[in-house]
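> Just lifted these from Swiss-Prot, have a look:
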MUTAGEN   Q101 to A  Leads to elevated ferroxidase activity in the absence of substrates
BINDING   H107  substrate binding site
MUTAGEN   K122 to A  Affects the binding of 2-oxoglutarate
MUTAGEN   E137 to A  Exhibits relatively enhanced activity and affects the inhibition by 6,8-dihydroxypurine
MUTAGEN   D138 to A  Exhibits relatively enhanced activity and affects the inhibition by 6,8-dihydroxypurine
MUTAGEN   H149 to A  Impairs catalytic activity
BINDING   H149, D151, H340  Fe cation binding site
MUTAGEN   D151 to A  Impairs catalytic activity
MUTAGEN   A167 to D  In xanA1; impairs catalytic activity
BINDING   T195, W325, R352  2-oxoglutarate binding site
MUTAGEN   H340 to A  Exhibits only 0.17% of the wild-type enzyme activity
MUTAGEN   Q356 to A  Leads to elevated ferroxidase activity in the absence of substrates and affects the inhibition by 6,8-dihydroxypurine
MUTAGEN   C357 to A  Exhibits relatively enhanced activity, resistance to thiol-specific inhibitors such as DTNB or iodoacetamide, and elevated ferroxidase activity in the absence of substrates
MUTAGEN   N358 to A  Exhibits a 23-fold decrease in kcat/Km and affects the inhibition by 6,8-dihydroxypurine
Amino acid sequence: MPAITVKPLTPPAGSAIDFGAVITDVDLEHLTDGDFSTIRSALYTHLVVVLKNQHQLTPKAQYELTRRFDPSATQYGHGKTLDAKRSILHPDLKTIPHQPQVQVIGHGFIDSYEGLENITLKHPHHRTFHRDPIPQEDDYDSTRFYRWHIDAALYGLNPPIVTTLLAVKVPGGRRQTVRYDDGSGETMDVPLGTTAFASGERMFELLSEEDKEFALSSRVEYAPHPYIWMSPARSLPTGLGLHSDDLELPLSELPPIDESAIQILPMVWKNPATGKPALQIHPSAVRKIHCGDGTVIDDLKKVREIAYKLQRPAISPQYVYAHDWEEGDLVLFHNRGVLHSVVGAFGEGEVRLFRQCNLAAGEGVVPYRE
């Protein structure tokens with residue numbers, strides 16, 4: 001086969017996205033070191049890489065590709081947290097029996113797939129997580145960013161380097177309007193069931209010099225067992241963090257806490273290939289901010305307000321890439337350089353089936369400023 005070519009995404013009209021690339025012809029079942037090197041370089045350079053026509057990709061090959069970015073990684077990025085019934089992640093994922101690092105996600109009834117029989121998948125609807133959902137009568141045409149996040153346990157396990165997401169079955173073609181509903185008046189036209197991406201590198205670039213310095217010198221402390229801790233809380237309408245209504249579970253109601261597993265991570269992470277800084281904060285899981293002068297901000301409302309102020313500019317419509325899924329698309333995204341969100345709500349009979357793989361990294365994130 002000829003050498004694979006990487007083509008940067010052409011931004012749609014009115015978009016200012018400066019990330020994303022497409023690779024059309026690559027045999028992932030027989031991936032040469034040279035072709036993998038091209039894909040790896042593309043991931044770090046473009047942050048989101050779409051590999052077209054991967055209908056035949058096996059779960060094993062998907063796992064092996066994901067692991068090739070980090071050979072020391074072997075276990076699913078959230079470990080066994082899915083076993084916790086109270087975790088907000090619990091309902092959304094099912095595991096492939098013969099390749100347990102690969103999850104099945106989607107919407108609707110699937111009679112048989114890769115050893116899973118008679119499963120009903122549920123695409124998360126924003127009304128299950130947002131405090132003030134869109135009225136029912138507007139629900140068919142309008143939607144929200146469900147939850148902007150990084151794929152990471154944020155407790156014990158290191159954030160995965162890459163997530164791979166394969167579209168096996170995609171319902172056809174209608175579009176929806178994402179409403180921000182935050183007073184900005186912003187909306188975004190998106191394909192049904194898109195996955196939305198925002199660049200952490202652009203997020204950092206958009207900061208004032210003062211905010212850049214604050215971000216570079218500060219670290220975020222995440223809650224222990226964050227997806228259980230946050231489970232009663234409800235999201236802002238932008239999907240970028242939570243309302244501070246004192247609904248989080250008290251630490252005494254969480255599973256046993258290992259203090260050494262609590263993560264305090266830099267706000268700004270360094271791209272290992274390009275050296276660029278990316279503002280990478282999981283806004284729903286933040287609990288404290290450790291400032292450069294040694295002080296700790298532990299007022300949760302204030303912590304969330306600071307994170308929101310830093311992150312909100314980069315999720316305005318012109319900076320968001322909303323991928324228009326086609327069956328056979330395998331999207332790789334640099335989980336340490338972008339935030340992403342589920343989007344959309346499916347109607348009766350709209351069936352979607354995706355496979356996802358991410359692996360807890362062998363090494364921790366690299367701070368931009370040591």
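If you go along the chain as it appears here, the first residue is 1 and each next one adds 1.
Cβ atoms here come from the backbone N, Cα and C positions, even for glycine.
Keep in mind the model shows the original residues, not the substituted ones.
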> When neighbour density is defined as the number of other C-beta atoms within 10 angstroms of a residue's C-beta, which of the mutagenesis positions K122, H149, H340 has the lowest density?
K122
> In sequence order, which residues at least six apart in the same chain have a CB under 8 Å from the CB of A167 (mutagenesis position)?
W325, E326, E327, G328, D329, L330, V331, F354
> Round to a whole number and give the Cα-to-Cα distance in Å for the pair C357 (mutagenesis position) and H340 (mutagenesis position).
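H340 (mutagenesis position) has its Cα 15 Å from the Cα of C357 (mutagenesis position).
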> Quick check for you: of the recorded positions H107, E137, H340, Q356, N358, which have their Cα within 10 Å of the Cα of T195 (2-oxoglutarate binding site)?
H340
> For E137 (mutagenesis position), which of these recorded positions sit within 10 Å, Cα to Cα: H340, R352, Q356?
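Cα within 10 Å of E137 (mutagenesis position): none.
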> Which recorded positions (Q101, H340, R352, Q356, N358) fall within 10 Å of D151 (mutagenesis position) by Cα distance?
H340, N358
> Calculate the distance in Å between the alpha carbons (Cα) of H340 (mutagenesis position) and H149 (mutagenesis position), and round it to a whole number.
6
> Quick one: Cα separation, Q101 (mutagenesis position) versus H149 (mutagenesis position), in Å?
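Checking the Cα atoms of Q101 (mutagenesis position) and H149 (mutagenesis position) gives a distance of 20 Å.
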> Report, as a single number, how many Cβ atoms besides its own are within 10 Å of the Cβ of H107 (substrate binding site).
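Here the count is 23.
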> For the C-alpha pair, I'd like the distance in angstrom between H107 (substrate binding site) and N358 (mutagenesis position), rounded off.
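For H107 (substrate binding site) versus N358 (mutagenesis position), the Cα atoms are 20 Å apart.
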> Could you state the whole-number distance in Å separating the C-alpha atoms of Q356 (mutagenesis position) and K122 (mutagenesis position)?
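On Cα coordinates alone, these residues lie 15 Å apart.
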> For the 2-oxoglutarate site given as T195, W325, R352, which other residues of the same chain have their Cβ within 8 Å of the site's Cβ centre?
L165, A167, V170, G193, T194, H323, F354
> At the Cα level, what's the spacing in Å between K122 (mutagenesis position) and D138 (mutagenesis position), rounded?
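Cα of K122 (mutagenesis position) to Cα of D138 (mutagenesis position) measures 20 Å after rounding.
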> On a C-alpha basis, identify the one among D138, H149, R352 that is nearest to N358 (mutagenesis position); the candidates are the recorded positions.
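That would be H149, the closest of D138, H149, R352 to N358 (mutagenesis position).
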> Among residues T195, W325, R352 annotated as binding 2-oxoglutarate, what is the maximum Cα-Cα distance? Answer in Å.
13
